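So the structure is just underneath, and the comments pick up after that.
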Amino acid sequence: MSGVSSVMLGLRPATRIFFRSNISVSPSRTFVSYIGRSQSTSILKNAPNLEDNVTNLQKIIPKRFFSQTSILKSRWKPIFNEETTNRYVRLNRFQQYQQQRSGGNPLGSMTILGLSLMAGIYFGSPYLFEHVPPFTYFKTHPKNLVYALLGINVAVFGLWQLPKCWRFLQKYMLLQKDYVTSKISIIGSAFSHQEFWHLGMNMLALWSFGTSLATMLGASNFFSLYMNSAIAGSLFSLWYPKLARLAIVGPSLGASGALFGVLGCFSYLFPHAKILLFVFPVPGGAWVAFLASVAWNAAGCALRWGSFDYAAHLGGSMMGVLYGWYISKAVEKQRQRRLQAAGRWF
């Protein structure tokens, strides 16, 4: 099966910010520091113009006991409003980071959880799509499964636009590398996008490759491929900082781990399919484009350029190739059985 697929494969950014329990982002994106709630004002008896100072102070802060947080917000709010072009800003201090880091990283338990989920998804998907609604609907409409995954990603992106949801999203939809806030983030981060360009590129890649691959593999196999590639990307993303001995790492998010898995499986099964990068055809077909992406991601891990999560890309790519190899072997065995069965009649 060959065809022309347009791809603008989005990347999974490894953000350089750390969200912690004792700091928060207000709806106006101002900085809130962890400072004592109140502090009494000190009055010097011999201070000049004491009455004027007290009067001016009361105009600004009408209470005797005032919060230093309110002063910080009033002074620094204009600066932070000008400089915060992203969804979040750098918040925590290095001391807080060290305290969180010293608390330990459940990397082993996350790995066991990830492998268990991958096994459960692989063996449970056939039953799920055979007997459990609404998954049974996707068995006969595999393309709609792709649209459903696309819709979930868009919905989570919409939640990122609501400041009231940030605390929930920071806990469950960001994959923290040094201090895991929730084990659900190993999957949740794969459905999370904070910027429109990131969402748009990933969803275009999902639509380009996913609709064709879901029709060929079936809903159950495609769902297993997508979810396990996402989990593999998260596991690689967690292990890479430890193996590379990186001192400071930020959280990551995005569906690119799963999408590189889809690309890997597609290119393995259809190596000569034509690929368009934006509007330009890639020479050599899908397999050449995939190998180029692997080389680029490997170089990114080694040279550590940019802020993308190259390890997650590699993890998803390896899972996609593994699925492609397994499916090709299964198809070949079925073909041999059919030939043997047909030979008995002649």
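Here the Cβ of each residue, glycine as well, is placed from N, Cα and C on the backbone.
Original residues only.
Per Swiss-Prot, the feature active site, nucleophile maps to SER256. Cβ neighbour count for SER256 (mutagenesis position) (all protein chains, 10 Å cutoff from its Cβ): 31.
The secondary structure of HIS313 (mutagenesis position), as reduced to three states from DSSP, is helical. A simple way to gauge crowding: the CB of HIS313 (mutagenesis position) has 30 other CB atoms within 10 angstroms, across all the protein chains here. The active site annotation in Swiss-Prot covers HIS313.
Under the three-state DSSP scheme, ASN202 (mutagenesis position) falls in the helix class. One entry in Swiss-Prot concerns the mutagenesis experiment ASN202 to Ala. Its note says: Abolishes protease activity.
Cβ neighbours within 10 Å of SER252 (mutagenesis position), excluding its own Cβ and spanning all shown chains: 28. Here Swiss-Prot notes a mutagenesis experiment, SER252 to Ala or Ile, with the remark: Does not abolish protease activity.
Record note (Swiss-Prot), mutagenesis SER256 to Ala, Ile or Gly: Abolishes protease activity. The unchanged residue is displayed.
Here the residue is the original one, but Swiss-Prot notes a mutagenesis experiment at this spot, HIS313 to Ala: Abolishes protease activity.
Comparing SER256 (mutagenesis position) with HIS313 (mutagenesis position), their Cα atoms are 6 Å apart once rounded. Put simply, SER252 (mutagenesis position) is 12 Å from HIS313 (mutagenesis position) when counted between their Cα atoms. Counted within 10 Å of its Cβ, the other Cβ atoms near ASN202 (mutagenesis position) come to 24, all protein chains included. Across the structure, ASN202 (mutagenesis position) and SER252 (mutagenesis position) place their CA atoms 15 angstrom apart. Taken residue by residue with DSSP, SER256 (mutagenesis position) is part of a helix.
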